[in-house]
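Taking it in order: structure first as structure tokens, then the write-up.
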Amino acid sequence: MSSAKKIGLFACTGVVAGNMMGSGIALLPANLASIGGIAIWGWIISIIGAMSLAYVYARLATKNPQQGGPIAYAGEISPAFGFQTGVLYYHANWIGNLAIGITAVSYLSTFFPVLNDPVPAGIACIAIVWVFTFVNMLGGTWVSRLTTIGLVLVLIPVVMTAIVGWHWFDAATYAANWNTADTTDGHAIIKSILLCLWAFVGVESAAVSTGMVKNPKRTVPLATMLGTGLAGIVYIAATQVLSGMYPSSVMAASGAPFAISASTILGNWAAPLVSAFTAFACLTSLGSWMMLVGQAGVRAANDGNFPKVYGEVDSNGIPKKGLLLAAVKMTALMILITLMNSAGGKASDLFGELTGIAVLLTMLPYFYSCVDLIRFEGVNIRNFVSLICSVLGCVFCFIALMGASSFELAGTFIVSLIILMFYARKMHERQSHSMDNHTASNAH
């Protein structure tokens, strides 16, 4: 690409912010309402952590580019960590897809109020998963083409609320909503971090291609941090203004928080329009992400990390069996979480459970990438910024883990250890195969 066509820092920052912002924010205000305006500190900590992680990945992309991103970086520390990261990453993605599905269902509750209840919401989400599984099996590449349109549509009410919503902001309402978590301020902040981080999951892929940027070694890391920070500021403004516009009980009970703010700002006609836009955005995003999960399974199978069935593709390159297996797992988890919440709660409770699990599963891959940058660049003054961002990224992973419930944390830890057991089995099979080949060659 000629130098004249390459983009500079300002444009690059805009691209990163656009890549970062999406449907992840759409249902967060309902979950954060149960914590309160104090979640602003959770946002600030999350932004610092996300910017640090963004720098780590941008630095690794420019200094040590590897096919496979976090999986490759973890593998540079230890092949066992690479295997573990590949499995964790795959499962985090399909679990995250369920959260996107629940967001779509929640915004559809504007038209079908029964979808605010966990059981109907769970059933609807499972139905959506299977519909898009079959769409992708038939070759639904057209779905991904609609994703960009959907993301623009979902961001309109978010940005509008962040900018215009302050006209309806009430300081007394905000003060009453400061800490609604029935716990100490410190615990409320830590609890909010796990939720806030959901909006930044995907930070590892936000960096733009170095080939389209002027002076990429300087511009890409800086733009990635600035773009992540810009997205975070929009998130803070949008969620904090809602804390001053409505009582926490209204937001917590809402299945479509930005539809409510749009109706206040523009009139009642806007709520169904925003709900339809957001549901459309989430559905197109889900369709696109489901195919990406299927392709991730193919890569893992080709690397020898997953059973061969995941790597089987048809004449069109579609991993039908992998898509079906992912849909079965998504259905099983959705049934389990729906049953756990069936005694009471809302669709947003399902969202909170799913995002918590998905975020926790990404913490080890993020941590390994930070450690790999320290390994690659060393501990010295010359690479001071890289060292600080790597350490901050590691600390942020620890803080996010602290915000998890004991059940979520224990589950993540157990799954991580079970993966290493499978790795040991894989190594045994590889060694046995190698010894058999060696014996056969000696016999000849």
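All positions are counted from 1 along the displayed chain.
Note that Cβ sites are derived from N, Cα and C of the backbone, with glycine treated the same way.
Among the mutagenesis results in Swiss-Prot, CYS12 to Ser has the note: Does not affect cadaverine excretion and cadaverine uptake. The residue drawn here is the original one. Note on CYS12 (mutagenesis position): other Cβ atoms within 10 Å of its Cβ, all shown chains, come to 24.
Under the three-state DSSP scheme, TYR73 (mutagenesis position) falls in the helix class. TYR73 (mutagenesis position) counts 28 other C-beta atoms within 10 Å of its own C-beta, drawing on all protein chains shown. Annotation of the mutagenesis experiment TYR73 to Leu in Swiss-Prot: Strong decrease in both cadaverine excretion and cadaverine uptake. 9-fold increase in Km for cadaverine for cadaverine uptake and 10-fold increase in Km for cadaverine for cadaverine excretion.
In Swiss-Prot, the entry for mutagenesis TYR107 to Leu states: Strong decrease in cadaverine uptake. The structure shown retains the original residue. Counting every protein chain shown, the number of other Cβ atoms lying within 10 Å of the Cβ of TYR107 (mutagenesis position) is 31.
Mapped onto three states, the DSSP output places CYS125 (mutagenesis position) in helix. Record note (Swiss-Prot) on the mutagenesis of CYS125 to Ser: Does not affect cadaverine excretion and cadaverine uptake.
ARG299 (mutagenesis position) carries a helical DSSP state (H, G or I). Quoting Swiss-Prot on the mutagenesis of ARG299 to Ala: Strong decrease in cadaverine excretion but not in cadaverine uptake.
Cβ-based neighbour count (10 Å, all protein chains) for ASP303 (mutagenesis position) stands at 15. ASP303 to Asn appears in Swiss-Prot as a published mutagenesis result, with the remark: Strong decrease in both cadaverine excretion and cadaverine uptake. 24-fold increase in Km for cadaverine for cadaverine uptake and 9-fold increase in Km for cadaverine for cadaverine excretion.
Experimental mutagenesis at this site is recorded by Swiss-Prot as TYR366 to Leu, annotated: Strong decrease in cadaverine uptake. 15-fold increase in Km for cadaverine for cadaverine uptake. Other Cβ atoms within 10 Å of the Cβ of TYR366 (mutagenesis position) number 29 in total over all chains. Classification of TYR366 (mutagenesis position) by DSSP places it within a helix.
Among the sequence features in Swiss-Prot, the mutagenesis site TYR423 to Leu is noted as follows: Strong decrease in both cadaverine excretion and cadaverine uptake. According to DSSP, TYR423 (mutagenesis position) is assigned to a helical segment.
Here the mutagenesis positions are CYS125, ARG299, TYR423, and the one with the most other Cβ atoms within 10 Å of its Cβ is CYS125. For TYR366 (mutagenesis position), the nearest neighbour among the mutagenesis positions TYR73, TYR107, CYS125, judged by Cα separation, is TYR73. CYS12 (mutagenesis position) carries a helical DSSP state (H, G or I).
Checking each of the mutagenesis positions CYS12, TYR107, CYS125, ARG299, ASP303 against TYR423 (mutagenesis position) by C-alpha distance, the shortest gap belongs to ASP303.
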